[in-house]
Amino acid sequence: MSNVRVSNGSPSLERMDARQAEHPKPSACRNLFGPVNHEELTRDLEKHCRDMEEASQRKWNFDFQNHKPLEGRYEWQEVERGSLPEFYYRPPRPPKSACKVLAQESQDVSGSRQAVPLIGSQANSEDRHLVDQMPDSSDNPAGLAEQCPGMRKRPAAEDSSSQNKRANRTEENVSDGSPNAGTVEQTPKKPGLRRQT
C-alpha cells in the first residue's frame, strides 16, 4: 500500500472522475476567437485573392488568368525557350513526402528494391543497359531516384549473418561438448585493468 494522502481541501478522486465524464472540457483553441463561420471565411479569402490578382494585373499589365499581355507601361514579347535559363522551364521537383512514398512503392513484397540506374560517373557498363530499357523517368518511380536523395541506389545487404554480430565466448564454454555451449556470451573486459586487492 502507498503512503499517499489526499487532503480534505481537494476533491476526492471519485468526484473528479464523475465530473470529467459529465462535462468534458471544450478545446481552448476552438473557442479562442469564437466559432468559425466557414462561409464568411471563404468569401473573404476569394475577395482577397481577387484583389491581389487585380493589383498584379495593374502593376504588370498582364492577365495572369488568360496568360495574355495587356496594354500599359510594360511591353511584353515572346522569347525562345532555349534562350532562357533552365530553371524557368524545367518541371518542379517532387515534394519530400513523394520521395518517401516512391521509396515504399519501389519495394516488392520480399523487401528488395527494383533496379535503379546510376547517373553520370557512378554508372558502370553493367548499369548502362538499364537506362536504355527505361521509357520515361516521369512514368517510372525509379527514374526519380536522382531527385529523391533519400532513396537507396542499391539494396541493403540481404545477409545479416553472425559475421557482423560477434559473440564473446569464453574458451571453456566453446570447448565444452554441451549443446548450449555456443549460446553463452560474456561481456568483454579490458586487459590490464584488474583490481588490486
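The backbone N, Cα and C atoms fix where each Cβ goes, glycine too.
Heads up, this one's the original sequence, none of the swaps are in it.
Here the residue is the original one, while Swiss-Prot reports the published mutagenesis Ser10 to Ala with the comment Loss of phosphorylation in G(0) phase. No change in cMYC-induced CDK2-mediated phosphorylation. Rapid dissociation from the cyclin E/CDK2 complex after induction by cMYC. Loss of protein stability in G(0) phase. No change in protein stability at S-phase.
For the published mutagenesis Arg90 to Gly, Swiss-Prot gives the following note: Loss of interaction with NUP50. No cyclin E-mediated degradation of phosphorylated p27KIP1. Long-range Cβ proximity for Arg90 (mutagenesis position), meaning a same-chain Cβ under 8 A and a gap of 6 or more residues, is found for none. The secondary structure of Arg90 (mutagenesis position), as reduced to three states from DSSP, is coil rather than helix or strand.
Under the heading of mutagenesis, Swiss-Prot lists Thr187 to Val and annotates it as follows: Loss of cMYC-induced CDK2-mediated phosphorylation Dissociates very slowly from the cyclin E/CDK2 complex after induction by cMYC. Cell cycle arrest. Secondary structure from DSSP puts Thr187 (mutagenesis position) in coil.
According to Swiss-Prot, the mutagenesis experiment Thr187 to Glu carries this note: Loss of cMyc-induced CDK2-mediated phosphorylation. Rapid dissociation from the cyclin E/CDK2 complex after induction by c-Myc.
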